[in-house]
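Participant: Before anything else, here's the structure in question.
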Amino acid sequence: MTNIRKTHPLLKIVNHSLIDLPAPSNISAWWNFGSLLGLCLMIQILTGLFLAMHYTSDTATAFSSVTHICRDVNYGWLIRYLHANGASMFFICLYMHVGRGIYYGSYTYLETWNIGIILLFAVMATAFMGYVLPWGQMSFWGATVITNLLSAIPYIGTTLVEWIWGGFSVDKATLTRFFAFHFILPFIIAALVMIHLLFLHETGSNNPSGIPSDSDKIPFHPYYTIKDVLGFLM
């Protein structure tokens, strides 16, 4: 009887992407950051979902709701700090991943690289909007300074800034829309990750030697699944 993972329409996709995927035999720990980014994204979406259940995107109560999460919600302090420090870890892994791509010439895979650039900008936008949400002094300052950069655009700059703010200054409308975008963007990022992997699997990964590895491939599972799990544990 044929293995179900090779015949079932859905499991077949997973099988070709994570189990029977032919991978170069010599990729180093620098290739671990892709899977670590996937883990970070999952942690951010899960912790963010629970935080959103208790957060209020109103200028009068936003800061109080964050305090309430830390003081009154069961393990709210842990969820918040996982989300905040998870974001820092996300960017550490992201810069390592991009750095490896530059060093080992991954930019030659144009489609994969371009989707990666879009992912980088999307993650930066999400992080910026998340920084604004607690509505402390630094949140207000950050929102004002970064959005004001758009006022440097000739002719339409001022109008554009006021359009993003939803008024003549950073206020309730700004906070509400930033929360809405901060909530939806991670799901868009997850969809872009799928496209990123789709393009990567079209060409195959590069390797530290920089030469084609078609003659020397090994299955992704168990070799690289174990390597990735070791990366998660570390």
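Cβ atoms are placed via backbone N, Cα and C, with glycine included.
Here the original residues are kept at every noted site.
Features from Swiss-Prot:
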BINDING   H83, H182  heme b b562 binding site
BINDING   H97, H196  heme b b566 binding site
VARIANT   P154 to H  In strain: Isolate NK 4504
BINDING   H201  ubiquinone binding site
VARIANT   T203 to S  In strain: Isolate NK 4504
Participant: Rank the binding-site residues H83, H97, H196, H201 by how many other Cβ atoms lie within 10 Å of each Cβ and give me the one with the fewest.
Facilitator: H201
Participant: Around H182 (heme b b562 binding site), how many other C-beta atoms are within 10 angstroms of its C-beta?
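Facilitator: Within a 10 Å radius of the Cβ of H182 (heme b b562 binding site) lie 21 other Cβ atoms.
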Participant: Using only C-alpha positions, which one of H83, P154, H201 is spatially nearest H97 (heme b b566 binding site)? These are the recorded positions in the record.
Facilitator: H201
Participant: Any idea what the Cα distance is from the residue listed as 'ubiquinone binding site' over to P154 (variant position), rounded to a whole Å?
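Facilitator: Per the Cα atoms, the residue listed as 'ubiquinone binding site' and P154 (variant position) stand 42 Å apart.
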Participant: Give the residue from the variant positions P154, T203 that has the most other Cβ atoms within 10 Å of its Cβ, counting over every protein chain displayed.
Facilitator: T203
Participant: Where does P154 (variant position) sit by DSSP, helix, strand or coil?
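Facilitator: Note: P154 (variant position) is coil by DSSP, not helix or strand.
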Participant: Rounded to a whole number, how many Å is the Cα of H182 (heme b b562 binding site) away from the Cα of T203 (variant position)?
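Facilitator: It is 32 Å, counting Cα to Cα.
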